[in-house]
Amino acid sequence: MSTTGQIIRCKAAVAWEAGKPLVIEEVEVAPPQKHEVRIKILFTSLCHTDVYFWEAKGQTPLFPRIFGHEAGGIVESVGEGVTDLQPGDHVLPIFTGECGECRHCHSEESNMCDLLRINTERGGMIHDGESRFSINGKPIYHFLGTSTFSEYTVVHSGQVAKINPDAPLDKVCIVSCGLSTGLGATLNVAKPKKGQSVAIFGLGAVGLGAAEGARIAGASRIIGVDFNSKRFDQAKEFGVTECVNPKDHDKPIQQVIAEMTDGGVDRSVECTGSVQAMIQAFECVHDGWGVAVLVGVPSKDDAFKTHPMNFLNERTLKGTFFGNYKPKTDIPGVVEKYMNKELELEKFITHTVPFSEINKAFDYMLKGESIRCIITMGA
């Protein structure tokens, strides 16, 4: 029986309040409206961003809410005006979008869509501001326009990347956020040449994605920098050739790296959000050609300073959002990198849990035990 145009009742993991375990509830998911797509989610994974907003320590809490933004699924139905997607398509919902009409979308240099740029405070859909989720008639808020901790979700079509139907969704679902953020920061923004050296600041999931990018690019040395030495053995699996813990040195880490590399690395990628690490990442690149890329998100009031001579000596500092990938245009190509065995995804997946045990995924991340935990829907 077709569910097109009908309300679908399904299970979702609802966050009723900040920091409390998610509760599996039966929710009603309304049909997609104009420029929207309803997706059956098959696999989702937990990102640190989900945990950050679930804890709600640094922002206005918005509850009850359905979190989740790294996922893979199949289109169930499409709303009015959707022409590039149809039922049965294999897709990745993305936390940011590509309307295809704004100046950013028309620019080859930008992926910062005016309409669908990431918005953490919006609890409804762009079309009408309303939620497509409800329990007993009461709305449940969306998260990042994706809300993938639900067996069915409704997403703006501009936030949906159509991918190769042969790609295993339980693997490629992790491409839709953190991994691509790090990978693209290296491949698309830092752009190391084969044989060059790259320093990665922060060896969490995003930093390991950046290291994977350096490995794919053919970097000869990939130097990982982290305060947690327990991460070093794992980092070697991602192509990191040597690791440095700033706590082990009595001089600034940028000086340590400069001494290790005859004047500085060719490229650096900062993945922590620490202002101190941003300064270090910039000042550790070689003069004349060095490029540093900032990925980590700082606190709201943060600022940093560095001597202008660092720029005049031809060091370059760049920032990036989502690895400079346009969601609909570029993410299918990242999936193809996996399909042709250029990109290795399995090593990022450390745990798998059934949907009924989704809170275990939060435990693994809070304890620092996981890179990515796959949550199998319908299990």
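Residue 1 is the first one shown; counting continues down the chain.
Positions of Cβ are set from backbone N, Cα and C atoms, glycine also.
Don't expect the noted substitutions in this model, because it carries the original residues.
Taking all protein chains in view, 28 other C-beta atoms sit within 10 angstroms of the C-beta of H69 (Zn(2+) 1 binding site). What Swiss-Prot lists as Zn(2+) 1 binding site is C47, D50, H69, E70, C177.
Secondary structure at V297 (NAD(+) binding site), taken from DSSP and collapsed to helix, strand or coil, is coil. Listed in sequence order, G273 are the same-chain residues at least 6 apart in sequence whose CB falls under 8 Å from the CB of V297 (NAD(+) binding site). Feature annotation from Swiss-Prot assigns NAD(+) binding site to T49, V206, D226, R231, T272, V295, V297, T320, F322, R372; the stated evidence is experimental evidence.
What Swiss-Prot lists as alcohol binding site is T49, H69. Reduced to three states, the DSSP call for T49 (NAD(+) binding site) is helix. The Cβ of T49 (NAD(+) binding site) has 19 neighbouring Cβ atoms from other residues within 10 Å, across all protein chains displayed.
Counted within 10 Å of its Cβ, the other Cβ atoms near C113 (Zn(2+) 2 binding site) come to 23, all protein chains included. According to Swiss-Prot, the feature Zn(2+) 2 binding site maps to C99, C102, C105, C113, an assignment based on experimental evidence.
Sequence-distant neighbours of E101 (variant position): residues of the same chain at least 6 apart with a C-beta under 8 Å from its C-beta are L115. Swiss-Prot gives this note for the natural variant E101 to D: In strain: cv. Aa-0, cv. Al-0, cv. Bl-1, cv. Bs-0, cv. Gr-1, cv. Mt-0, cv. Shokei and cv. Yo-0.
Quoting Swiss-Prot on the mutagenesis of C105 to Y: In R006; inactive enzyme. Taken residue by residue with DSSP, C105 (mutagenesis position) is part of a helix.
Its Cβ placed at the centre, H106 (variant position) has 9 other Cβ atoms within 10 Å. One natural variant named in Swiss-Prot is H106 to Q, and its note says In strain: cv. Aa-0, cv. Al-0, cv. Bs-0, cv. Mt-0, cv. Shokei and cv. Yo-0.
What Swiss-Prot notes for the natural variant H106 to K is this: In strain: cv. Bl-1 and cv. Gr-1.
Natural sequence variation is annotated in Swiss-Prot for S197 to T, with the remark: In strain: cv. Cvi-0. For S197 (variant position), the same-chain residues lying six or more positions away in sequence with a CB closer than 8 A to its CB are A219, S220, R221, I222, I223, T261, V265, D266, R267.
Natural variation at this site is recorded by Swiss-Prot as A217 to V, annotated: In strain: cv. Kas-1. Mapped onto three states, the DSSP output places A217 (variant position) in helix.
H69 (Zn(2+) 1 binding site) has F322 as its nearest neighbour among the recorded positions C102, H106, C113, F322, going by CA to CA distance. One way to see the shell of the Zn(2+) 1 site is to take the Cβ centroid of C47, D50, H69, E70, C177; the remaining same-chain residues with a Cβ within 8 Å of it are S45, L46, T49, G68, F95, L144, T146, T148, S176, G178.
C177 (Zn(2+) 1 binding site) has its Cα within 10 Å of the Cα of these recorded positions: F322, taken from C102, A217, F322. Around T272 (NAD(+) binding site), a 10 Å sphere centred on its CB holds 24 further CB atoms from the protein chains shown. Here H106 (variant position) is positioned 38 angstrom away from D226 (NAD(+) binding site), judged by their C-alpha atoms. Among the binding-site residues C99, C102, C177, the residue whose Cβ has the fewest other Cβ atoms within 10 Å is C102.
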